[in-house]
Amino acid sequence: MVMEVTETERWCVVTGGRGFAARHLVEMLVRYQMFHVRIADLAPAIVLNPHEETGILGEAIRSGRVQYVSADLRNKTQVVKGFQGAEVVFHMAAPDSSINNHQLQYSVNVQGTTNVIDACIEVGVKRLIYTSSPSVVFDGVHGTLNADESLPYPPKHNDSYSATKAEGEALILKANGRSGLLTCCIRPSSIFGPGDKLMVPSLVTAARAGKSKFIIGDGSNFYDFTYVENVVHAHVCAERALASGGEVCAKAAGQAYFITNMEPIKFWEFMSQLLEGLGYERPSIKIPASLMMPIAYLVELAYKLLGPYGMKVPVLTPSRVRLLSCNRTFDSSKAKDRLGYSPVVPLQEGIKRTIDSFSHLKAQNQPKTEVTETIQWKKQTLIAIVILITLYHNFVATTGSSSVIITAVSKVLLVSSIFMFINGILPEKMKVFGSKKID
């Protein structure tokens with residue numbers, strides 16, 4: 001099917017257009033009538049939630065100002081078809097960053113991005129804005145304090161997502177100027193806000209299971225969290241700068257930009273504010289990252305073995321432990337100077353809006369059955385911890401070569417107890433209580 005575009009219409013494409021930040025970008029573009037918008041995503045058809053159906057997006061689809069096209073970025077033919085008639089492409093599609101599957105990440109973030117670039121050139125797209133990530137400069141060991149864009153890619157990245165996003169970003173920057181195509185890359189730091197399907201829901205799930213009491217590391221690490229409306233505003237600023245021509249365009253094109261709220265905050269303070277705003281307790285129990293790392297490796301190994309058989313993507317992974325315990329703040333001066341970017345929503349206002357948008361997840365709305373199961377889960381796990389730690393200390397106190405095997409086993413048991421407490425992995429039924437675990 002050939003996309004029908006009239007000469008007077010200005011079209012843009014948003015890849016991954018049904019993702020968290022992408023939905024907000026689509027709505028902003030429609031609300032301010034900047035472009036007609038074509039949403040490109042994997043699903044065969046767009047399914048609107050009730051809010052979207054009755055809101056500006058639903059109206060725009062019915063009026064023809066927004067189109068939906070099913071496109072897999074790994075299929076160049078589909079990408080070319082989806083980009084026909086477009087003046088601008090916002091390339092926001094990427095797999096979930098928590099999935100440490102190199103083949104998947106590479107196929108989308110590198111091969112898919114190559115197809116996006118080639119399709120842009122083939123159909124005559126003028127401007128390409130790529131949603132990158134600050135993780136492209138993270139090696140998994142060294143934190144970043146007020147880092148700017150002069151920080152190079154590390155020899156080795158924290159995970160497959162970061163490594164392949166860096167490769168994709170490099171391809172976008174290298175493509176600047178090819179056949180008149182102008183490009184730049186946006187690196188938004190730790191996006192949050194209404195519509196988030198990962199951070200807040202995961203936080204609440206952990207809180208309801210009694211697992212949000214833990215601080216990984218010493219709790220002093222700073223982060224740059226960025227409200228989603230500021231992220232989409234940065235994308236619009238980038239597009240406008242590339243479209244300006246002259247010196248503004250020359251300075252903006254072919255560059256990468258860190259985007260933040262410009263208000264660094266302690267990571268665990270931010271999480272605590274979200275939890276308290278939703279009626280849950282602040283995390284208070286500190287666990288050294290060095291203790292969590294071997295457990296995280298066990299979790300990741302288990303997922304690699306059991307993932308094909310239905311095991312859910314784990315929350316606790318080695319890359320996640322590193323991210324939770326290090327500093328990650330960035331300097332957005334370059335975006336301010338070259339793109340004209342500055343946050344439009346302050347951090348505390350963003351936190352308030354986020355809490356308000358998740359009112360249905362507040363503690364007082366927790367189902368009674370879920371509360372009961374949580375209490376039972378805590379009892380079961382506490383008993384396991386007490387028994388296993390007692391065994392550990394008894395066996396560790398034993399000296400002599402004859403106790404080496406027992407000591408090793410006891411250490412494994414201790415690690416297992418902590419693993420169960422963090423992840424809620426218990427036998428389906430405990431004989432003492434006879435109740436099912438929480439999924």
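Cβ from N, Cα, C; glycine included.
In this structure the noted substitutions are not present, so the sites keep their original residues.
So that you can see what the record holds, here are the features copied from Swiss-Prot:
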ACT_SITE  Lys165  active site, proton donor
BINDING   Gly16, Gly17, Arg18, Gly19, Phe20, Ala21, Tyr161, Lys165  NAD(+) binding site
DOMAIN    371-439  domain 'Reticulon'
MUTAGEN   Asp41 to Val  Lost activity
MUTAGEN   Asp72 to Ala or Val  Lost activity
MUTAGEN   Thr131 to Val  Lost activity
MUTAGEN   Ser133 to Ala  Reduced activity with slower catalysis and lower substrate binding
MUTAGEN   Ser135 to Tyr  Altered activity leading to an exclusive production of C4-methylated sterols and 4alpha-carboxy-3beta-hydroxy sterols
MUTAGEN   Ser135 to Thr  Altered activity due to reduced affinity and catalysis and leading to lower amount of C4-demethylated sterols and higher quantities of 4,4-dimethylated sterol intermediates, and a higher ratio of 4,4-dimethylsterols to 4alpha-methylsterols
MUTAGEN   Ser135 to Ala  Normal activity, but slower catalysis with 4alpha-carboxysterol as substrate
MUTAGEN   Arg320 to Ile  Normal activity
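Here the features listed in Swiss-Prot are placed on the structure.
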residue	record	DSSP class
Gly16	NAD(+) binding site	coil
Ala21	NAD(+) binding site	helix
Asp41	mutagenesis position	strand
Ser135	mutagenesis position	helix
Tyr161	NAD(+) binding site	helix
Arg320	mutagenesis position	helix
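Arg18 (NAD(+) binding site) sits 7 Å from Asp41 (mutagenesis position), counting Cα to Cα. Separation of the C-alpha atoms of Phe20 (NAD(+) binding site) and Thr131 (mutagenesis position): 12 Å, rounded to the nearest whole number. If you take the CA of Asp72 (mutagenesis position) and look 10 A around it, the recorded positions you hit from Asp41, Thr131, Ser135, Lys165 are Asp41. The subset of recorded positions (Gly16, Asp41, Thr131, Ser133, Ser135) lying with their Cα within 10 Å of the Cα of the residue listed as 'active site, proton donor' consists of Thr131, Ser133, Ser135, given in sequence order. By a simple count of nearby Cβ atoms, those within 10 Å, the most crowded of the mutagenesis positions Thr131, Ser133, Ser135 is Thr131. Asp72 (mutagenesis position) falls within neither a helix nor a strand when secondary structure is assigned with DSSP, and so counts as coil.
Residue density at Ala21 (NAD(+) binding site): 24 other Cβ atoms are found within 10 A of its Cβ, drawing on all protein chains shown. Listed binding-site residues near Ser135 (mutagenesis position): Tyr161 (candidates Gly16, Gly17, Gly19, Tyr161; Cα-Cα distance within 10 Å). Averaged over the domain 'Reticulon' (371-439), the predicted model reaches a pLDDT of 49. A Cα-Cα distance of 13 Å separates Asp41 (mutagenesis position) from Ala21 (NAD(+) binding site).
When Cβ atoms from all protein chains are considered, those within 10 Å of Phe20 (NAD(+) binding site) total 19, not counting its own.
In this structure the residues listed as binding NAD(+) are Gly16, Gly17, Arg18, Gly19, Phe20, Ala21, Tyr161, Lys165; their two most distant Cα atoms lie 19 Å apart. Candidate mutagenesis positions: Thr131, Ser133, Arg320. Nearest to Gly19 (NAD(+) binding site) by Cα distance: Thr131.
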